[in-house]
Every structure is written in C-alpha cells, then in structure tokens.
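Here is the structure we will look at.
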Amino acid sequence: MTMRSAVFKAAAAPAGGNPEQRLDYERAAALGGPEDESGAAEAHFLPRHRKLKEPGPPLASSQGGSPSPSPAGCGGGKGRGLLLPAGAAPGQQEESWGGSVPLPCPPPATKQAGIGGEPVAAGAGCSPRPKYQAVLPIQTGSIVVAAAKEPTPWAGDKGGAAPPAATASDPAGPPPLPLPGPPPLAPTATAGTLAASEGRWKSIRKSPLGGGGGSGASSQAACLKQILLLQLDLIEQQQQQLQAKEKEIEELKSERDTLLARIERMERRMQLVKRDNEKERHKLLQGYEPEEREEAELSEKIKLERQPELCETSQALPSKPFSCGRSGKGHKRKTPFGNTERKTPVKKLAPEFSKVKTKTPKHSPIKEEPCGSISETVCKRELRSQETPEKPRSSVDTPPRLSTPQKGPSTHPKEKAFSSEMEDLPYLSTTEMYLCRWHQPPPSPLPLRESSPKKEETVARCLMPSSVAGETSVLAVPSWRDHSVEPLRDPNPSDILENLDDSVFSKRHAKLELDEKRRKRWDIQRIREQRILQRLQLRMYKKKGIQESEPEVTSFFPEPDDVESLLITPFLPVVAFGRPLPKLAPQNFELPWLDERSRCRLEIQKKHTPHRTCRK
C-alpha cells in the first residue's frame, strides 16, 4: 500500500435542508465520488476513523483569529467533495491547532466532487463559514479533514499549528509547515500500525501541551511558572554562592591586615632593640674615657703628695748599710717601686694603706733583723703597702662599671673609717654594687656577649703593669704552653685494641640491652605498685575521713613579711639565699678527726674490738 495523505472535505448542508439529505450528504462525502482517487480504500478505513467526526477545532471567534473565506471552488451551500490542493493559491487563512494557517484554494477551473459529482462554477462565491483542517500523525500520512457542521470545538485542538497536508495525487503542493508538537512518523510504515497511531493520538489529547481551550493555556502558564521558579531558584543559589565568596574574601583580607600589623610591630620592636643596644655601647665607650681621665688626675695628685716621702726614703736607704741578706732584697726594691707607681692605677691605694698598716705586723713574712734600723722597716712597709694593692686588682677583675662607686671618695679621709667599720661587721660586706636575682629570670645573654671582649681588654690592660713589676708582684695568670703534637702513625693490626664490626658490637651489647630492658620492666612494675598503693590509701582516707596533708612548697628566699631587723649601712652585705654570709677569719682549716689525739683514740678502739665470726 502506497503511503499518501487523503484529504476529506465536507460542506455543511443548507440551513433549510432536511436531516435526511444531510445524512445522505455525509454518507456520499464519506464514500467518495467518481473523481475520488482514493476510492474504496479510503472508505475502507473510514469506520476506524469515526472519531474524526468529533467536534473540530474552535471557530475563529474562539481562537481570536479572523474567519477565513472558503475557496472559489466551494460555491453554493449544497455539497462539498474531495479537495485536491494541487492548484490551490495561498493567501487564505484558517484556524488550526496553534492558530491560523493559510489554506490553499483550488483554481476556478478545477472540478470539485460534491453530492452526485456536480461541478462548481468558478465564479461562485465562497461560503462565509470558516474551513478547518486537522492533521493526524498517522503512519500513512497526514489526513486533513474539514468540518462540515456548525463551528463546534473539536477535540483535536490541543496541540500546536498543523499545516495543510498535500495529497498523494498532487505532489506539487506547498510543503507542510513544521509542527511544534511531536513530528509525524516516516511514511514507510505499514497499515498495521494504525492502532498504535490511535494510541498516540489519545496520548496527544491527554498531554498537557495538547489540551484545547482554556486547559491548554492554563497548562502553558503552569509550565512557564515552573520555568520561572526554577530560574529564581538558580538566581538565589548563585547569590548565596557569591555571598559566601565575598565573606571568604573579607576574612582573608582581615587576616592579611592583622598579619601586616604584626609584621609592623615586630619591625618597630627590632628597631627599638637596636637603638637600645647602640645607646648601651655609647655609654660604655663614654664610661672608659672619664675613668682614664680620673685615673690620670689621681695618679698626678698622688705623685705630688708622695714626692717628699720618696725623697726621704731614698736618702735614708743609702745612709745606713744593711747587714743581712734580706735587707739587700729590700734595697733592690727601689727601682720596681718607681715603675709600678707610674703605671698602675692608684685608686685603691688609700683604703688599702690602712689595712696593710694594721695587718703587716701580724702577717708580714719579713721579720725585722736586730741589725736593721727603724727607717729600714718603715721603708719596707711602705714598699709592701704600695705593691700589695695589685693583688686584688689582678686577681679579681671587675668591669669598669662596678668599680665606679670607689672613684670619688678614694682619697677622702672617710675611707679609713669605712674600712674599719667593714672589719667590725660580723658578715661579709662590700661597697660595690652587684646583681641580686630575686625571683626573677636571668637576663638575656646578648649584652653579656657584647661586653666580653671589653672585659678581656681590661684584663690585658691591668696585667701589663703587673708584668713589669718583676719578682715582687704575684699574679694568678694562666700559663700558656705550646704542646707539639706528633702526627699519627699508620695503625698496625697488633695495636688495634678491639674489633668494631657490627656483629661483634651487637654481641657485646646484647647482654647490656637485655639488662636495660629488665630494669625498665622492673621500674614499670614498681610504678604500678606505687599507683595501686596510692589508690588504696585514698580509699582508706576517704572512708576514715582523714585529710591527707599536702607538702608545703618552701624556698630559700625569705618572705618580706618575715623581716627580723633593719640595718642602714653604707656597705652592701654579701647575701646568699636571702641571708648575709658570716665573716670568717682567715685561718688554717683543720678537722677534729685529723688531730693526733683523736687518731690515737680511734686506733685504740679498733684494737680492743674483738673479731666476731659467725659460726654454724
């Protein structure tokens, strides 16, 4: 069976006609005339498509379109037959599924088959009724049927616009317009798929896009609403994402600002630290200059004061000869005395003078000979007193900042009274300021590292004049010796003391490792036992209600509330752990059990003790 599209067209009966004539007209239109090319084949599947008689598409008034005039070949209201749109002229409008579609009209010379196959005059006018067509998406083609009754709504008006389909007899007609709905199937299908086409037609009628009248508009509005809602949801989601990104950007900016502020603070602190270090260096450098000036001034003053004394001693020494060897040594001390006086700082000479004068008769190793005179002994004492101040100066090297409190009043006569008072105190005291760490962390090591080379310079400067002093000056100077190190010889196999291979090493240390592991296990067991014992004690104390005494945390440093007495002195006590250190007189250290009598007693006791042996 060839695939083609059959167009059925029927005209409405006259208004005054009988219903029997109308039925005959419909039957004749259904069966076809002599000019019907489809013949009985198309009338054969007419009963199957009785559904096409259902109400057609709405009128132009219902769809809003203008009524389309009938073609020129449709004159007279008597009968309408098969329409072949081969020679139709476009330009007329008709109402379809989606709106008005141009309906091709045949030329005036064509013959239209009506009832009885009467020809229609070419000049006859078209009836004012609109012509409608419907396209069925069946496999044999698109069948277009024009309604022949009053303009009643048709169930087929549920989809989009359908163009007029060309028949198989006139392939030269205009091409059909594309359907917005489901496209028609290929024309190669067989006639056995008519039932499937009917089911698809039902589905099109039931679909929301194929609904006619107000239902189609409402479904389209609902679809548009859903699309709008989806778009709104998408916009909201994108706005939320943008807000989240903006928040992240703001947080990152704030973190960046805080980090920049921290970096600026650190830079400022570093600059302040550098400035402080530079100030300290300037202070130290400035401190050296006034010290040197004061030392030079003091040395000049002392030289002027001591010049007459030195002249007297120099005159007294050659006038009286020495009869003993030791007096000769004292005579030779005249030359180093002059050298030491010129080069050594004489800041501490005056306070030490009184100490040496009081101590020299007791502890001076030089004994007066019977042949020596009084002037000789005085000269020796003066020389010894001037040489002795170098001992504390060289042995106790202090930085110049700590020795500054003794600059001014060194030559003042009050120093003698201070020295006597210091000797009378029962505890150690000093006039130099020293650092006392009282519940404070130790200072940073940076300034100590910076001041260390300066201390070495002062030590070297103090040692130079003492090295010139000669035999009389006793200095605690470390002895530097050069040790010549010989190169190592090639080791002989006999000289190697032990084998250091991995296997030998592991064997040697395996036993020690095992012992260490055992000790560790034993420690863990003891710790567990102690914890168990503590738990049991806690249970017992809880049952008895005994409160366990907590150990008090004590410290060597006394509390300020425990002050016993106040003492205001110009001297600083040497304090250790909050207590002043007692002043001990210099004497030989002796132990009671090292005495001869105690030794004898211990030996006697050992001899008399019987030897006991355990007998079994």
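A Cβ is built for glycine as well, from the same backbone N, Cα and C atoms used for every other residue.
Nope, none of those substitutions made it into this model, it's the original residues.
Copied over from Swiss-Prot, here are the features:
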DOMAIN    474-593  domain 'PEHE'
MUTAGEN   Phe505 to Arg  Abolishes interaction with KAT8
MUTAGEN   His509 to Arg  Abolishes interaction with KAT8
MUTAGEN   Phe556 to Glu  Strongly reduces interaction with MSL3; when associated with E-576 and E-589 or E-577 and E-589
MUTAGEN   Ala576 to Glu  No effect on interaction with MSL3. Reduces interaction; when associated with E-589. Strongly reduces interaction with MSL3; when associated with E-556 and E-589
MUTAGEN   Phe577 to Glu  No effect on interaction with MSL3. Reduces interaction; when associated with E-589. Strongly reduces interaction with MSL3; when associated with E-556 and E-589
MUTAGEN   Phe589 to Glu  Strongly reduces interaction with MSL3; when associated with E-556 and E-576 or E-556 and E-577
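On the structure: features taken from Swiss-Prot.
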residue: Phe505; record: mutagenesis position; contacts (Cβ under 8 Å, 6+ apart): none
residue: His509; record: mutagenesis position; contacts (Cβ under 8 Å, 6+ apart): none
residue: Phe556; record: mutagenesis position; contacts (Cβ under 8 Å, 6+ apart): Phe577, Gly578
residue: Ala576; record: mutagenesis position; contacts (Cβ under 8 Å, 6+ apart): none
residue: Phe589; record: mutagenesis position; contacts (Cβ under 8 Å, 6+ apart): none
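Around Phe577 (mutagenesis position), taking its Cβ as the centre, 9 other Cβ atoms fall within 10 Å, counting all chains. In the three-state DSSP scheme, Phe589 (mutagenesis position) falls into the coil class. Taking the domain 'PEHE' (474-593) as a whole, pLDDT averages 81 in the prediction. Secondary structure at Ala576 (mutagenesis position), as computed by DSSP, is strand.
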